[in-house]
Amino acid sequence: MRLTYVLLVAVTTLLVSCDATKPSTEATAVSKRLLRFVEAADEEERRIDFSPEKLRKMLGDETYRLKKFGKWDSDGHTFDGLKHYLLLSDSSMVKLRNMYKAWLEQ
């Protein structure tokens, strides 16, 4: 009777050890796939660099301003949406926002 228990334990151990490699390989493949997905998620939120230096440069350099307006438009930023980013108590920022509105209407 002890021999049957020893054989049963040996067969069970063999079966368990053979199946143990498959789930770990599948888990690794899933984790790599999820890492690739996380990299793509960064593109969801597009940000504009609203540093004061760049905004002032936009006021003085028309070529730079038009390039930035094109980027804002391609990123989906609306005229009304800019009030969340620009300090509208500053008259030059109001002027810049109005320039963007005029550019959008062209």
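Here the Cβ of each residue, glycine as well, is placed from N, Cα and C on the backbone.
For the published mutagenesis Lys32 to Ala, Swiss-Prot gives the following note: Leads to the transition from disordered structure to ordered structure and abolishes the function in cell death activation; when associated with A-39, A-43, A-54, A-57 and A-62.
One mutagenesis experiment named in Swiss-Prot is Glu39 to Ala, and its note says Leads to the transition from disordered structure to ordered structure and abolishes the function in cell death activation; when associated with A-32, A-43, A-54, A-57 and A-62.
Under its mutagenesis annotations, Swiss-Prot gives Glu43 to Ala the following note: Leads to the transition from disordered structure to ordered structure and abolishes the function in cell death activation; when associated with A-32, A-39, A-54, A-57 and A-62.
Other Cβ atoms within 10 Å of the Cβ of Lys54 (mutagenesis position), summed over all protein chains shown, number 12. In this structure, Lys54 (mutagenesis position) is part of a helix by DSSP. Mutagenesis annotation in Swiss-Prot: Lys54 to Ala, described as Leads to the transition from disordered structure to ordered structure and abolishes the function in cell death activation; when associated with A-32, A-39, A-43, A-57 and A-62; the structure shown retains the original residue.
Listed in Swiss-Prot is the mutagenesis experiment Lys57 to Ala, annotated as follows: Leads to the transition from disordered structure to ordered structure and abolishes the function in cell death activation; when associated with A-32, A-39, A-43, A-54 and A-62. Counting only residues at least six positions away in the same chain, the Cβ atoms of Tyr64 sit under 8 Å from the Cβ of Lys57 (mutagenesis position).
A helical conformation is recorded for Glu62 (mutagenesis position) in the three-state DSSP classification. Sequence-distant contacts of Glu62 (mutagenesis position), defined as residues of its own chain at least six apart whose C-beta falls under 8 angstroms from its C-beta, are absent. As a published mutagenesis entry, Glu62 to Ala appears in Swiss-Prot alongside the note: Leads to the transition from disordered structure to ordered structure and abolishes the function in cell death activation; when associated with A-32, A-39, A-43, A-54 and A-57.
Annotation note: Trp72 (mutagenesis position) sits in a helical segment as assigned by DSSP. In Swiss-Prot, a mutagenesis experiment is listed as Trp72 to Ala, annotated with the note Abolishes the interaction with host target PINP1 and lowers the size of lesions in leaves after infection.
According to DSSP, Tyr100 (mutagenesis position) is assigned to a helical segment. Tyr100 (mutagenesis position) has a Cβ environment of 21 other Cβ atoms inside 10 Å. In Swiss-Prot, a mutagenesis experiment is listed as Tyr100 to Ala, annotated with the note Abolishes the interaction with host target PINP1 and lowers the size of lesions in leaves after infection.
Distance between Cα atoms for Tyr100 (mutagenesis position) and Trp72 (mutagenesis position): 9 Å, as a whole number.
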